[in-house]
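Okay, so here's the structure we're looking at.
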Amino acid sequence: MPSRAEDYEVLYTIGTGSYGRCQKIRRKSDGKILVWKELDYGSMTEAEKQMLVSEVNLLRELKHPNIVRYYDRIIDRTNTTLYIVMEYCEGGDLASVITKGTKERQYLDEEFVLRVMTQLTLALKECHRRSDGGHTVLHRDLKPANVFLDGKQNVKLGDFGLARILNHDTSFAKTFVGTPYYMSPEQMNRMSYNEKSDIWSLGCLLYELCALMPPFTAFSQKELAGKIREGKFRRIPYRYSDELNEIITRMLNLKDYHRPSVEEILENPLIADLVADEQRRNLERRGRQLGEPEKSQDSSPVLSELKLKEIQLQERERALKAREERLEQKEQELCVRERLAEDKLARAENLLKNYSLLKERKFLSLASNPELLNLPSSVIKKKVHFSGESKENIMRSENSESQLTSKSKCKDLKKRLHAAQLRAQALSDIEKNYQLKSRQILGMR
């Protein structure tokens, strides 16, 4: 039987946002403390409503220790309100942690930042490489306000897909306010959102945990877009290690294919021990959920170690597959670049050929009319033809008659023509050498 709003008791309102209200509730059947978010779907089209319901159903399938658990959805058709029932995180969100550190002028410990990095990356890995073989889920709105902490300070990633659901031409989309500090360069350039866009947002979040401010700040969205496209930011405070700064810098690479994947982040030596501990704990949780007694786990550490190694092998296989896909993508890009280089070379050869033909025609015209070599340039350029005996026609006829009757000048013209032919041959050799060098340069690229 589907749940109803009457099955829950509202305790108090935690906060409000572009989506509506977030309230702390108690389930009447067992007293479990949860939260729900109210979404007013009254102004949505039927297609958007269907997408909203299917998206929430998909989110219910995400089950991971570092992902906020989605329990149920309740549709109140009378008030055109959708309630999304989720896990309650009593530790608040990372935005409040950053605000507290800013007010107290106190940086967060690197150990805490590394734990956040580890657990968030494991959460993203579950979304990008679904363990149950389901469709890839992209978060699309990873920021401190959407990352929560439980009572033991474990990280819980929440609010999946809600930004994408609401960012349509609906009343909710129009109520969006604020500056998108974590928006990736792909989004700024109106390109498709991908897994590496989540990695960019993760890098921005980790940067803000260290510096207590985003890597890119501005007073307007236009100015911010320019700074993000430029991709320049300060180093995190020097109290943090170079290794942490290096991995955050890699996450904030402008080229998405240069950013590390979730597998590459988890394999980083900086958090390798933390990753192993988290995976061991997750394995123990799965065992308890399957009804395995804790004593049998304690009595057979070899079995649990084998299971852990099996999981690690599966993860490495997935990482290898992802790397193969990236290599194929790079090969395709290289093929495109090679075609462009061949086109450029063909155009260059065509230009050289046309230039050579033009030059040959010029020399042939000079050879057929050797008297043009000794004429002033002003006379050659002027092609004035008037009817009757004008000054120009009289000058040209007198000069040509005097040159044709002079044998000594004719010999001189032949010598000059021979010298011009030699120069043409030398120029042709230089052009061939230049053509060879240009091909070598294009081959190096």
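Just so it is clear, glycine is given a Cβ too, placed from its N, Cα and C backbone atoms.
In this structure the noted substitutions are not present, so the sites keep their original residues.
As annotated by Swiss-Prot, domain 'Protein kinase' applies to 8-271, with the evidence given as sequence analysis.
Residues or ranges marked as ATP binding site by Swiss-Prot: Ile14, Gly15, Thr16, Gly17, Ser18, Tyr19, Gly20, Arg21, Cys22, Lys37. Here Thr16 (ATP binding site) comes close to Cys22: these same-chain residues lie at least six apart in sequence, with C-beta atoms under 8 angstroms from its C-beta. DSSP assigns Thr16 (ATP binding site) to a strand.
Record note (Swiss-Prot) on the mutagenesis of Lys37 to Arg: Loss of kinase activity and of ability to activate NEK11. Loss of phosphorylation of CCDC102B. In the three-state DSSP classification, Lys37 (mutagenesis position) falls within a strand.
Asp141 to Ala appears in Swiss-Prot as a published mutagenesis result, with the remark: Loss of autophosphorylation. In this structure, Asp141 (mutagenesis position) belongs to neither helix nor strand by DSSP; it is coil.
Residues or ranges marked as active site, proton acceptor in Swiss-Prot (evidence: sequence analysis): Asp141.
Under mutagenesis, Swiss-Prot gives Thr170 to Glu with this note: Kinase activity increased by two fold.
Here Swiss-Prot describes Thr170 to Ala as a published mutagenesis experiment; the accompanying note says: No effect on kinase activity.
Mutagenesis annotation in Swiss-Prot: Ser171 to Ala, described as No effect on kinase activity; the structure shown retains the original residue.
For Ser171 to Asp, Swiss-Prot lists a mutagenesis experiment annotated as follows: Kinase activity increased by two fold.
Listed in Swiss-Prot as a mutagenesis experiment, Thr175 to Glu is described as follows: Kinase activity increased by two fold.
A mutagenesis experiment is reported in Swiss-Prot for this position, Thr175 to Ala, and the note states: Kinase activity decreased by two fold.
Among the mutagenesis results in Swiss-Prot, Thr179 to Glu has the note: Loss of kinase activity. The residue drawn here is the original one.
According to Swiss-Prot, the experimentally introduced change Thr179 to Ala is described as follows: Loss of kinase activity.
As a published mutagenesis entry, Ser241 to Ala appears in Swiss-Prot alongside the note: Loss of kinase activity. When Cβ atoms from all protein chains are considered, those within 10 Å of Ser241 (mutagenesis position) total 13, not counting its own. DSSP gives Ser241 (mutagenesis position) a coil state; it is part of no helix or strand.
For the pair Gly20 (ATP binding site) and Asp141 (mutagenesis position), the Cα-Cα distance reads 17 Å. Between Lys37 (mutagenesis position) and Ile14 (ATP binding site), the C-alpha separation comes to 10 Å.
The Cβ of Ile14 has fewer other Cβ atoms within 10 Å than any other of the binding-site residues Ile14, Cys22.
In this structure, the C-alpha atom of Ile14 (ATP binding site) lies 20 angstrom from that of Asp141 (mutagenesis position).
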